Amino acid sequence: MSTAAKQNRSTSRVSKKKTAAPKEGAAKKSDKGHKYEYVELAKASLTSAQPQHFYAVVIDATFPYKTNQERYICSLKIVDPTLYLKQQKGAGDASDYATLVLYAKRFEDLPIIHRAGDIIRVHRATLRLYNGQRQFNANVFYSSSWALFSTDKRSVTQEINNQDAVSDTTPFSFSSKHATIEKNEISILQNLRKWANQYFSSYSVISSDMYTALNKAQAQKGDFDVVAKILQVHELDEYTNELKLKDASGQVFYTLSLKLKFPHVRTGEVVRIRSATYDETSTQKKVLILSHYSNIITFIQSSKLAKELRAKIQDDHSVEVASLKKNVSLNAVVLTEVDKKHAALPSTSLQDLFHHADSDKELQAQDTFRTQFYVTKIEPSDVKEWVKGYDRKTKKSSSLKGASGKGDNIFQVQFLVKDASTQLNNNTYRVLLYTQDGLGANFFNVKADNLHKNADARKKLEDSAELLTKFNSYVDAVVERRNGFYLIKDTKLIY
C-alpha cells in the first residue's frame, strides 16, 4: 500500500470526518456567495497574504518575451477608477497607474496586448510595493489566470479577421481552457467599460512624460517610448512591413514591423511604441529599432489623444518627393492612396489572390481586396492607346486614333505586377484598370481623353508610367474580382 493511502486510512473503525484545507491559491466562495471577490486597484491590501482578484484597464504593455529557459514574462500598466492619471501631464509618481507582471512557462499563456483601453481580468495575483508603486504579480504556471475583454464593440483580432462582434461579456482571449463570468461580474465589466471610454475621451492617458518626442530620439541612450501616427505601411518582404512614422514634433522615422507579431498596424492609425532605440548606423533615413519585447499598441475609438494626433499629423510627402527625383530611390515610395472607407481592409498578397482565391473559403466570400505590388510593365506600351473609345451597346472598345471624338472614352490599361509573396517565382500577374463601369476612373487624376490629340494629358500619363515602373515604387490598391480578373477601384495616384 502506498504511503499516501496509509496516511488517508483511519486508525479507528469510527472516526470523525475531517474537512480538507483548501489548496493554496484555489478559488473559494466569498462571504457574499461569489466565487471571486474583486478588489479595486488602490484598495487592494498590501498586507494580506490572500490572492487578489481584479478588473483593470490596460494602458500599456510589453510584448511577451522570454527571460530564461523556463520563463516568459509580460509587463502591463493598468488603471481603474481608484488609480489613474488625473492630469494631462503625469506627476511621475506612483499615483498614475499600477503595474501587472505576468509569468508563464509558455509564450501562449501570456496576453498579447494590441490596444490600449481594453480590459483585463486577473485571478489570484499577489501585491507588493516596488519602487513605491503598486505591482501585481500573477504566476500563470502556478494558479493565476487572466482574460481580456474588448472595450470597443469588436476586438482587434475580430477587426483584423473581419469577424462579427460577440457578446460584450465574452473575453476575446484568456489563459485557461475555459473562461466563465458570473452574474456579479457583468456590472463590474459594464461599468469599467463605460469608465474606460470616458477616461480615454477626457484625458490623454499616455501623458507627455511617458514617451519621447522623435526630435529628441537621437539623444536617448537606451530604450524609449514613442507616440506617433503611421503614415505608410510598406510590405518589405513576405514577413516584414516597414512603417513610416511621424509624431507631433514633425519628425519622420521608419521602423520594421513583423507581420505575425503586429498584424493590426494600419496606415492612419495612431500608435504607442513601447521600447524602441535609435539606430545610429542608418545614414539614409532615421530608423527606430524594435526589440523582442517591444510592442506596438493602438488606442480604443474614444481616445482623445489618438483623435487629436490623427487630425494634427499630416504627411507632406517631402521624403518621397525627394526620393523620386533621384535616379535610384533608396526609400520605398507608395505612389497611391486608397479611399478612406477601405482604411481598415487588410492587405492580401498576390499569392493568395491568384493562387488561393478559388480554394480559400474566406477569400471566396469576398470580392473586394486590398493589395500592394510593384509594376514591372504596363500594357499597351504606347501611352496613346491607354484610352479607348467604348460603345456601351456592343460593349466593345476601339482605338481613338483618327476618331472623331464622339462616344465614351475609358482607360483600358493592364499592369504586370509582382509582390513579396511572388518574388521568387517566374510569374507576373495582371491587374487591370478598365474604367467602363466607373471602377478606377480617378486612378491617374487625368480625364480619359483622346491621347492621340491631347498632348498635355499624354505627357502627364507618360510621367505616371515612369513613376509606376521606377525601382522602389509601389502601388497600394483596392481591387475588385470580376470574372476571374482583378480591377482597380477606389485608388488614386498621389504623385
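Including glycine, each Cβ sits where the backbone N, Cα and C put it.
Just the original residues are modelled here, none of the noted substitutions.
Copied from Swiss-Prot, the annotated features are:
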VARIANT   A21 to S  In K version
VARIANT   A311 to S  In S version
VARIANT   D456 to E  In S version
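Of the recorded residues, D456 (variant position) and A311 (variant position) place their C-alpha atoms 35 Å from one another. Remark: A311 (variant position) has no non-local neighbours by Cβ distance under 8 Å and separation of at least 6 in sequence. Using a 10 Å radius centred on the Cβ of D456 (variant position) and all shown protein chains, the other Cβ atoms total 9.
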